[in-house]
Amino acid sequence: MAAGGAVAAAPECRLLPYALHKWSSFSSTYLPENILVDKPNDQSSRWSSESNYPPQYLILKLERPAIVQNITFGKYEKTHVCNLKKFKVFGGMNEENMTELLSSGLKNDYNKETFTLKHKIDEQMFPCRFIKIVPLLSWGPSFNFSIWYVELSGIDDPDIVQPCLNWYSKYREQEAIRLCLKHFRQHNYTEAFESLQKKTKIALEHPMLTDMHDKLVLKGDFDACEELIEKAVNDGLFNQYISQQEYKPRWSQIIPKSTKGDGEDNRPGMRGGHQMVIDVQTETVYLFGGWDGTQDLADFWAYSVKENQWTCISRDTEKENGPSARSCHKMCIDIQRRQIYTLGRYLDSSVRNSKSLKSDFYRYDIDTNTWMLLSEDTAADGGPKLVFDHQMCMDSEKHMIYTFGGRILTCNGSVDDSRASEPQFSGLFAFNCQCQTWKLLREDSCNAGPEDIQSRIGHCMLFHSKNRCLYVFGGQRSKTYLNDFFSYDVDSDHVDIISDGTKKDSGMVPMTGFTQRATIDPELNEIHVLSGLSKDKEKREENVRNSFWIYDIVRNSWSCVYKNDQAAKENLSKSLQEEEPCPRFAHQLVYDELHKVHYLFGGNPGKSCSPKMRLDDFWSLKLCRPSKDYLLRHCKYLIRKHRFEEKAQMDPLSALKYLQNDLYITVDHSDPEETKEFQLLASALFKSGSDFTALGFSDVDHTYAQRTQLFDTLVNFFPDSMTPPKGNLVDLITL
């Protein structure tokens, strides 16, 4: 705080002047200095590398040391094959020793892009004098790299930079000393360790870990070490580690309670193309409609998670002033007002006429159990025409509904009739629930402008209630499978292309052409995608598999939680079917973000031998990370395993008893891998000391080296701020 209680003003971020210092190459007149001027309409105003063979780079030298916070890339006025699809930025006080500040890519458009560079270590700003830009991939395969214009911004006020420079020098010195301390302790150079620590007064780690090293490595007090780990777990010190672990999916088939003898009438039957929504407050799943293989359905169900029971709200909603039987419609729920909306449907070409092609729009009130027709024809009210395979999202806070895409049904011939006129797709609409008015936000567009969006069917669309954006990806347009991914800010009416789908990241993103069901967790900033079966018969039975993906919104990265790469066989193993749902399409997936559970029902298994077959299985899916209890048990297992191995060398009989009792209880005997590892431990009873492998610590005894290795393993579970440095001194030696 400044004098008088006023908050000190944030240091001013301004443009940082720089000069071109070094470069890998350049071609013809495309000189490195060209990046100093911004001329988006001049095609020659750029640096272009002579080749795309690595390493290609530009090194910029700032006029004086500065905290470099942002880098801005200017571009040519049109898309260009030489634009950087992937690049990295490094920075440092000298050109020989640089830290990675950014790894990213440019969109292939004409808009300037600004990126935030890493400029803090442990919340402390650090300065740079040199910035190195390393192109990795251009938008056109095998084209040279081009950079049109670069702007650096940050803080170069000496009054701010100098203290940061002093801190950075001190930080590097401190880390070097900590690496030495770690090395000395690993090799049991006690005098050197104590002398250096006494002289520098630098701590290698948190006192708790020093205590653990003393108890475990020096004294071999394994019981005290276990107590220390238990305290750490209970104090939440392993939480950071848990949050960084990958999810593991846990499917469970739900067998609902049966109230009637025959068990048929008290749960929804087989179907595909149905719709589900979930009320997370009451833990109730609502299911409406679908196609059972021969006809559309109009039944309406509620499943109570707490009661594990389905209730039939209505056998035929049309008889209760609700929607007629339908499939390929969409539903969304307003949890605040406890209302469900439904729009759209598929109609066979044989029953299409001007009356049946009207797009009706209904609202169901949960508390009063009543349906209300909001519109006989949304197109006449300024909304979408009759569509199917569209997407619909609810914004409860602003009481708005967004609907995007879907195929518009027309009278002229079948949807699959190639002689029919080109298929029409619906744009992006907003419905104001309060005023009951529609607004067209984006028409279907084939243009590639920054604010244009291409309509499609079978895509995923999700609303992030916290950052107030719609996320759209995947889908199909005529015969083309789309792989783009964009967000739409509902408040600013702005489209942001996350991925244009041209990246050849096969295996790193969910594959196109497969039915995808997606959910969102606004609290965790995650999008979940279950990828199932393709609707295309040709693509269907090559390699049927389910895969589950998670997109981290903040990190802008996909990760595959699992794939079951079983080949498609008519006789899928029974055991597999009991463990997880078989691949399918036309199913429904909903997510309870409060209790972190997914629910899946029904669908079409795509069996060519029985095309009318539909499913009525019901599953829950939990994404699990290691729990605190699991980590505590695992750490105890590691400690006791080591203790057993030490005992086995000294007193095999005592070791055997320890193995059968103390070590036995730390093993999960339902886990085949853990059980196998446990069974193999008995072989240690028959090993001689010479059988044990050296750990590279030739100057310390085997016991000390083994305990040090166990200590290093246990340290990995603690937060980085508490642990010794990750690197090793010997790794700095270059050959």
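The backbone N, Cα and C atoms fix where each Cβ goes, glycine too.
This is the original sequence, none of the listed changes applied.
Feature annotation from Swiss-Prot assigns domain 'LisH' to 172-204; the stated evidence is sequence analysis. Taken from Swiss-Prot, the feature domain 'CTLH' covers 206-258. Quoted from Swiss-Prot, the note attached to the mutagenesis of Tyr53 to Ala states: Reduced head to tail dimerization. Among the mutagenesis entries in Swiss-Prot is Phe143 to Ala, noted as: Strongly reduced head to tail dimerization. Here the residue is the original one, but Swiss-Prot notes a mutagenesis experiment at this spot, Asn144 to Arg: Loss of head to tail dimerization. Causes loss of location in the cytosol and accumulation in the nucleus. No effect on GABA receptor internalization. In Swiss-Prot, a published mutagenesis experiment is listed as Cys180 to Ser, annotated Reduced head to tail dimerization. For Phe184 to Glu, Swiss-Prot lists a mutagenesis experiment annotated as follows: Strongly reduced head to tail dimerization and strongly reduced GABA receptor internalization; when associated with Q-196. Causes loss of location in the cytosol and accumulation in the nucleus; when associated with Q-196. Quoted from Swiss-Prot, the note on the mutagenesis of Phe184 to Ala is: Reduced head to tail dimerization. In Swiss-Prot, the entry for mutagenesis Leu196 to Gln states: Strongly reduced head to tail dimerization and strongly reduced GABA receptor internalization; when associated with E-184. Causes loss of location in the cytosol and accumulation in the nucleus; when associated with E-184. The structure shown retains the original residue.
A 10 Å radius around the C-alpha of Leu196 (mutagenesis position) takes in none of the mutagenesis positions listed as Tyr53, Phe143, Asn144. The CA atom of Asn144 (mutagenesis position) is located 9 Å away from the CA atom of Tyr53 (mutagenesis position). Taking CA atoms as the reference points, Phe143 (mutagenesis position) and Tyr53 (mutagenesis position) are 10 Å apart.
Fewest other C-beta atoms within 10 angstroms, among the mutagenesis positions Tyr53, Phe143, Phe184, are seen around Tyr53. In the three-state DSSP scheme, Phe143 (mutagenesis position) falls into the coil class. Under the DSSP three-state reduction, Leu196 (mutagenesis position) is assigned to helix. A distance of 42 Å separates the Cα atom of Phe184 (mutagenesis position) from that of Tyr53 (mutagenesis position). In the domain 'CTLH' (206-258), the DSSP tally of helix, strand and coil residues is 30 helix, 6 strand, 17 coil. Under 8 Å, Cβ to Cβ, and six or more positions away along its own chain, Cys180 (mutagenesis position) finds Leu196, Leu729. Set side by side, the mutagenesis positions Asn144, Leu196 differ in how many other CB atoms lie within 10 angstroms of their CB, and the most is found at Asn144. Mean per-residue pLDDT, taken over the domain 'LisH' (172-204), amounts to 95.
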